[in-house]
Every structure is written in structure tokens, then in C-alpha cells.
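Peer 1: As listed in Swiss-Prot for this protein:
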- 127-133, 189-197: 3'-phosphoadenylyl sulfate binding site (BINDING)
- K128 to R: Induces a reduction in enzyme activity (MUTAGEN)
- R189 to A or K: Loss of function (MUTAGEN)
- D190 to E: Induces a mild reduction in enzyme activity (MUTAGEN)
- D190 to A: Loss of function (MUTAGEN)
Amino acid sequence: MHHQWLLLAACFWVIFMFMVASKFITLTFKDPDVYSAKQEFLFLTTMPEVRKLPEEKHIPEELKPTGKELPDSQLVQPLVYMERLELIRNVCRDDALKNLSHTPVSKFVLDRIFVCDKHKILFCQTPKVGNTQWKKVLIVLNGAFSSIEEIPENVVHDHEKNGLPRLSSFSDAEIQKRLKTYFKFFIVRDPFERLISAFKDKFVHNPRFEPWYRHEIAPGIIRKYRRNRTETRGIQFEDFVRYLGDPNHRWLDLQFGDHIIHWVTYVELCAPCEIMYSVIGHHETLEDDAPYILKEAGIDHLVSYPTIPPGITVYNRTKVEHYFLGISKRDIRRLYARFEGDFKLFGYQKPDFLLN
């Protein structure tokens, strides 16, 4: 009996010691698990939400950049140019704007496009948007002069001497081949600011010897559109606006011939809905656009765009307001109605500050 009690006591002692040891083990190793669990919970509740990236926007092959690969710092830049081309495509599809966005690829349009066969480039001329400088670039590329600085100003616009053939000078088959395979571009700026620049250049300052603007075109506009017949001043911007906004302006355009290129719409000049351009540059962002165009055309190692004077490309709303001051809302609205296609195709904001 005594031995049974001793055996029972021994078993009890072993069980007791086992319980103590288990408690010790639990106390010793529980904290790390609790900490780990707390950390895991903290991680799950405080980690920033990873937003699902939007699906990559499908860019048609013809809208993708065609030139060299850009460094990482500039990879975002081509998106701007692709968005410009996509905007044009969308506006071209808008039936409500069809009369303002479409034009036949006529000889008038082909005359505006200059060819650099050596580097497979087509440039559509849009006067009053820095075109003289782009012509100089192409003249050098064609080999007529070795540098931009060597080109005399009177040669730039003399198409018999500057070595720049017009697309219209080729056969139909050659025209189609170049339109399909060459790098094509042109430059735009705010449509109303461009008209102001054209008016100042041709009717106010007239830096080159072009007497026909003051002696033939201006009198023709005044006779037709000046309301006060007794007024003897030279052509005013108001006369110019009435002429451009007149739905029947074309009969005067025919009399003025190719001189109208300085103020007709970009649509009439370059047919952006009919010709698929590679890049559309904007005068307001020319500091970025010019190097990009040269790179995309594969000629950035051969020539540089001339230095751009500070501030010259900035949109000047004050100047626009000044020139349109005193002109009736009716005349301004008619002017906008004609150039609405240009505003929408190239993403320029509607000038409500003039229209309302």
C-alpha cells in the first residue's frame, strides 16, 4: 500500500512538473508569435493601396512615333504627339464638322508641301507659324547650302533657287508614293493669333518687298467690307476680319491668288483629314516640338532648328484682345465659324472671351 502511494505521488509530481514546463515554454515563445501576427496585421492595414493600372490605350500603328528611341526622361513626350494625331482623327470623323475639317488634296494643297527626297521628308507650309526657319532646315538637308546661316533671306522664299521642290511637281504615282512612305509634318498656332500675325506682317509692317498686299489686296478688301465709305485710312484689322468671316469670301480669294496662304485655314493648306501626318507641331511648344520633329525624322544629328527668341512662342491673350477690341460680336462669331475646324482639330480653346 505504501508503495502504491509513493508511485501515485511520483506520477503526480511528474505531471505537475510537466505542466510547469509547458507554461514556461508558452510564456517564453508566445511573444514573438504575437508580435509577428501584429506586424502582419499592421502591414495589411497600412500598406498603400496598389491601384490597378489602366489598360494600355491602343495606339494605331500609324500614330506611333517613327523615329529613334528616346531616353527615359523623354519617354512620356511622344504621348503628347500621339494624342494630337488621335484628336485629329476623332474630329475628322465628326460629321457635324465635315465642311470645316475636310478638303480635297488639290494642287493648291500639293503646292504647300515641300519635299526633301534625300531624307524622305514632306513639310506642309503654314505661313505665320515660323515656316521660314523650317524651310531653311530643309534647304540645308537638300544640300543647296551647308548651313542655315549661309542662306540669304531672299532665297528662302524663292522656290526657283532654294532647291525645295513642291509635291505638286511630281507625277501622280510619285506623289502617292511619297505621301504613303515619307515622314510628314506641319506646325500650327492659335488660329486667331496667326491671323493677327498675318495682318501685321502683310498690311502693317510688310518687311519684304511685297507691294501687292497694300496696293491691290488691301484696297479690294476695303471696297468690299468697309462700312464707313468716307474713311480714308488704310486697311484696318476690322476690315480684315469682315473679309475672312464672310461666307462669300471666295470670290475675292480667287482674285488674290496664292497670296491668301497667309490667312486661309490649316485645313485648306494641309488637308489633315485626308493626309495622315507623322507629327503636328505647335508654335506654343516649339522649344520641345522642334527637337522632337528632328529626332523623329532621323535628322537631329545633321541639323538643328535655329535658336528661338525668348517669349516669341508664348500665346498673348492681351494682344488678341487688343486687336479685336471694338469689332462687333457678330463679325467675330462669323470669323470663328470659319476657323472652328482649326480650333477643334488642333485642340485650341474656343475664345469665349471674344465671342460672349
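These residue numbers are counts, starting from 1, taken along the chain as shown.
In case you wondered, yes, glycine gets a Cβ from its N, Cα and C as well.
Situate these features within the shown structure.
Peer 2: Counting every protein chain shown, the number of other Cβ atoms lying within 10 Å of the Cβ of K128 (mutagenesis position) is 20.
Mapped onto three states, the DSSP output places K128 (mutagenesis position) in coil.
Around R189 (mutagenesis position), the same-chain residues at least 6 positions away in sequence with a Cβ under 8 Å from its Cβ are K128, V129, H282, H283, E284, Y315. When secondary structure is read from DSSP and collapsed to three states, R189 (mutagenesis position) falls in the coil class.
When other Cβ atoms within 10 Å of the Cβ of D190 (mutagenesis position) are tallied across all protein chains shown, the result is 23.
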Peer 1: Within 10 angstroms of the C-beta of I196 (3'-phosphoadenylyl sulfate binding site), what count of other C-beta atoms is obtained when all protein chains are considered?
Peer 2: 19
Peer 1: Within 10 Å of its Cβ, which one of these binding-site residues (N131, Q133) has the largest number of other Cβ atoms?
Peer 2: N131
